[in-house]
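Since the structure comes first, as structure tokens, the remarks are kept for the end.
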Amino acid sequence: MQLQFRSWMLAALTLLVVFLIFADISEIEEEIGNSGGRGTIRSAVNSLHSKSNRAEVVINGSSSPAVVDRSNESIKHNIQPASSKWRHNQTLSLRIRKQILKFLDAEKDISVLKGTLKPGDIIHYIFDRDSTMNVSQNLYELLPRTSPLKNKHFGTCAIVGNSGVLLNSGCGQEIDAHSFVIRCNLAPVQEYARDVGLKTDLVTMNPSVIQRAFEDLVNATWREKLLQRLHSLNGSILWIPAFMARGGKERVEWVNELILKHHVNVRTAYPSLRLLHAVRGYWLTNKVHIKRPTTGLLMYTLATRFCKQIYLYGFWPFPLDQNQNPVKYHYYDSLKYGYTSQASPHTMPLEFKALKSLHEQGALKLTVGQCDGAT
């Protein structure tokens, strides 16, 4: 009788956990829907659930959700100058790596591999799960056979965000000195080299970049501009989230076609279907209540797998710097701040608060001003 009672209790608890998980997923799907998406792919959710062991909280000490006052946040997020003492906390970094491995393995999840798909296979979009795409021949040709980061380990990694706080930072030389440099969304580097550096080992490319930065390739001039940018990568990893939303399908195919037609020397990677929700699951477990992780946070989470020390540059989601000077949203364009909108899928100030906490504990180095030696 006692055994039967325990069995019923276990079954009830299991149902409760499943209900709470799907309630959370429904909430994020509704939020994403407000910004143009529809939801998450079931297979990705199921895969995440199979690995989501609870991790030890090391980011937010409070058990309650972090609340961010957006009135004048840059004042509250002052970080010591680059020249001040910062020491890497190797113990904490290793603990975070082990925690993240309970949710995902960056070596595997960084890209779908050729052996797992074939031309014509049907894939449900992560944010438009009622919509599907067929794996094209071009996409299949560009899928890697093995992970581009298989057995890779680096002493120091730089992750370069795109905030205007990089302007006049003089961080280019310091960034280029790192073992592995990650950049976001094909951001231009040549004309900003003094502040952002030139070295690129991995660069992300959201499909929306083709619309925003290359005018949807409306003519030969814009196609040539994109082609030049791709050629400049010269063997780097080009990380394209191809399976997120239906709206990116044509743009991904355009880029794939250009790469193949012009024999561009890049190593393409297309993140796994479960990656985004696995990353979000890790941060939620650590009480960082993000809606959808930004590219920068995704890259940091992945980098913990293969980087001993991680240095962040250009992560600053506020319109004023620490001295109350105006800061451009991106260092290279005139895009406006949009994270305060209810429709925005991102919670950048909340992410920054978590990263700042990790900086203060020595798990990562966050540079938001001038670099050492900058003049």
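Glycine too: its Cβ is placed from the backbone N, Cα and C atoms.
Don't expect the noted substitutions in this model, because it carries the original residues.
A quick note: this is a predicted structure, and the numbers were derived from the prediction, not measured.
As recorded in Swiss-Prot, the features of this protein are as follows:
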- His346: active site, proton donor/acceptor (ACT_SITE)
- Asn162, Asn185, Thr294, Thr295, Gly296, Trp316, Tyr329, His330: CMP-N-acetyl-beta-neuraminate binding site (BINDING)
- Asn60 to Ser: Does not affect autopolysialylation (MUTAGEN)
- Asn89 to Gln: Loss of autopolysialylation; when associated with Q-219 and Q-234. Loss of polysialylation activity; when associated with Q-89 and Q-219 (MUTAGEN)
- Asn134 to Ser: Does not affect autopolysialylation (MUTAGEN)
- Asn219 to Ser: Decreases autopolysialylation. Does not affect localization at Golgi apparatus. Increases cell surface autopolysialylated protein at cell surface. Loss of autopolysialylation; when associated with S-89 and S-234. Does not affect NCAM1 polysialylation activity (MUTAGEN)
- Asn219 to Gln: Loss of autopolysialylation; when associted with Q-89 and S-234. Loss of polysialylation activity; when associated with Q-89 and Q-219 (MUTAGEN)
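Residue pair Trp316 (CMP-N-acetyl-beta-neuraminate binding site) / Asn219 (mutagenesis position) shows a Cα separation of 34 Å. For the CMP-N-acetyl-beta-neuraminate site listed in the record, the two most distant Cα atoms among Asn162, Asn185, Thr294, Thr295, Gly296, Trp316, Tyr329, His330 lie 16 Å apart. In the structure shown, across all protein chains, Asn162 is the one of the recorded positions Asn162, Asn185, Asn219, Thr294, Thr295 with the greatest number of other Cβ atoms within 10 Å.
It is Tyr329, among the binding-site residues Trp316, Tyr329, whose Cβ has the fewest other Cβ atoms within 10 Å in the structure shown. If you take the Cα of Thr295 (CMP-N-acetyl-beta-neuraminate binding site) and the Cα of Asn219 (mutagenesis position), they are about 28 angstrom apart, rounded to a whole number. Within 8 Å of the centroid of the Cβ atoms of Asn162, Asn185, Thr294, Thr295, Gly296, Trp316, Tyr329, His330, where the record puts CMP-N-acetyl-beta-neuraminate, the same chain has further Cβ atoms from Gly161, Ser163, Cys184, Gly314, Phe315. Cβ neighbour density within 10 Å is lowest for Asn134 among the mutagenesis positions Asn89, Asn134. Sequence-distant neighbours of His330 (CMP-N-acetyl-beta-neuraminate binding site): residues of the same chain at least 6 apart with a C-beta under 8 Å from its C-beta are Asn162, Ser163, Gly164, Ala187. Taking the C-alpha positions, the distance from Asn185 (CMP-N-acetyl-beta-neuraminate binding site) to Asn219 (mutagenesis position) comes to 21 Å.
The shortest Cα-Cα distance from Asn89 (mutagenesis position) to any of the recorded positions (Asn134, Asn219, Gly296, Tyr329) is found for Gly296. Between Thr294 (CMP-N-acetyl-beta-neuraminate binding site) and Asn219 (mutagenesis position), the C-alpha separation comes to 30 Å. Secondary structure at Asn134 (mutagenesis position), taken from DSSP and collapsed to helix, strand or coil, is strand.
Note: the Cα of Asn219 (mutagenesis position) and the Cα of Gly296 (CMP-N-acetyl-beta-neuraminate binding site) are spaced 31 Å from each other. If you measure from the Cα atom of Gly296 (CMP-N-acetyl-beta-neuraminate binding site) to that of Asn134 (mutagenesis position), you get 29 Å. Put simply, Tyr329 (CMP-N-acetyl-beta-neuraminate binding site) is 36 Å from Asn134 (mutagenesis position) when counted between their Cα atoms.
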